[in-house]
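Student: Quick one: the structure is below, and I'll ask about it shortly.
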Amino acid sequence: MGAVSMESLPLGFRFRPTDEELVNHYLRLKINGRHSDVRVIPDIDVCKWEPWDLPALSVIKTDDPEWFFFCPRDRKYPNGHRSNRATDSGYWKATGKDRSIKSKKTLIGMKKTLVFYRGRAPKGERTNWIMHEYRPTLKDLDGTSPGQSPYVLCRLFHKPDDRVNGVKSDEAAFTASNKYSPDDTSSDLVQETPSSDAAVEKPSDYSGGCGYAHSNSTADGTMIEAPEENLWLSCDLEDQKAPLPCMDSIYAGDFSYDEIGFQFQDGTSEPDVSLTELLEEVFNNPDDFSCEESISRENPAVSPNGIFSSAKMLQSAAPEDAFFNDFMAFTDTDAEMAQLQYGSEGGASGWPSDTNSYYSDLVQQEQMINHNTENNLTEGRGIKIRARQPQNRQSTGLINQGIAPRRIRLQLQSNSEVKEREEVNEGHTVIPEAKEAAAKYSEKSGSLVKPQIKLRARGTIGQVKGERFADDEVQVQSRKRRGGKRWKVVATVMVAVMVGVGMGIWRTLVSS
């Protein structure tokens, strides 16, 4: 048949049969002699042509880098099954493992991948020409029945030499060759979907706040997501004197610790706003909270400058600082509060005087964290960041030390000390029953062995060890006895031998 031009077909038509269709339809008809039904695939001996000459012999003219051909089986040996795949310029080399082709869970064929090499083996140069060879495995398609001819179907590819978007050419070629369904083929023209120019309005609930908007709107209506860590620092810290919500306190009392003689900065003993009430109000209505409103939440009984120093721990900071301060301030608080005991007179405490050094270490760590946070945050977004001022605590001795958490160290006995005590408590006890049994055994055996049995007790486990000790004199005597017995035996044997020899000589003389 004549060549079929792709221009005569509507745009989007492709000749891409699946592996099952190539074997179960095209190869079956070709092997059974129905050549007119599969004339869309030409009959070419690919081993007599170079791979770059084969695209011109294809019936279907297409711009896609793949072509189909029927090829008669050319045996390399008359009685063998190996195919002759050598051409004038090179050879086809099989690579990889043969893949099975199934139709409804039934094996109908195999697919072999071959690569063309220039020159002769083993010094051939690999090229970008690849071929898939399809062969049937069914008994009725072996080509030996009457009217059948042995054929294989070859699918030729050519890989691009350049890289496409950083992807290797091998992967691009195999990816393109595996698109069989119409859904995998897309048009070359891709139209962009027009984006909406409508600006997204900020919810009214966030008006009046300073740092709770989750995105910023630009002039063209594009929404820019604000980083989560910037939400904590999106308001001015200079005018903020009231504490922002932080992690929930684990102390039973709120802010008033007047039962232990705690004094506020303004000299009054009135407690500030309750921490529980403050957190409940903030977390229940987070949208209504703002930096301006936080100042008005103070207790009227306390002056603006009369916020106690303990509340400064709840100042606005980055999430890392808030977590670090809360962790350092409230670690092991349950165990520590159970052990705290305050004096009845003047709020005296029995803690050591190195509390100020503990606070100075905390202040230094806090300054280091603030410095790192300032270096990591980007500038130029209208966010004013101010480092937190260190809390200067005056040394008031042991009388008024505030509510700072202390750390109690519990001393545990090490394993070495326990072992030493066990070794000291170890005793060697002689068991009378074992001693009598050993004495009876020595009397029966007649040996001069001195039995000595010791009991080594460790805790509740006792180990009885029997040890037999003998003096040096006893050992020497026993050795002498054994040596005398040996000589007696040797002498007796020699006498018997001599007597026997003499009797033999006498009998010989008598008989003669």
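Positions of Cβ are set from backbone N, Cα and C atoms, glycine also.
Residues as originally present; substitutions not included.
Pulled these features from Swiss-Prot for this protein:
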DOMAIN    9-159  domain 'NAC'
MUTAGEN   Trp487 to Arg  Loss of binding to calmodulin
MUTAGEN   Ala491 to Arg  No effect on binding to calmodulin
MUTAGEN   Ala496 to Arg  No effect on binding to calmodulin
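How about a rundown of where these features are and what they're close to?
Tutor: The Cβ of Trp487 (mutagenesis position) has 9 other Cβ atoms within 10 Å, all protein chains considered.
According to its DSSP assignment, Ala491 (mutagenesis position) is helical.
The Cβ of Ala496 (mutagenesis position) has no same-chain neighbour under 8 Å that is 6 or more residues away in sequence.
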Student: What is the pLDDT of the domain 'NAC' (9-159) when averaged and given as a whole number?
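Tutor: On average, pLDDT over the domain 'NAC' (9-159) sits at 88.
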Student: Applying a 10 Å Cβ distance cut-off over all chains shown, what neighbour count does Ala491 (mutagenesis position) have?
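Tutor: Other Cβ atoms found within 10 Å: 10.
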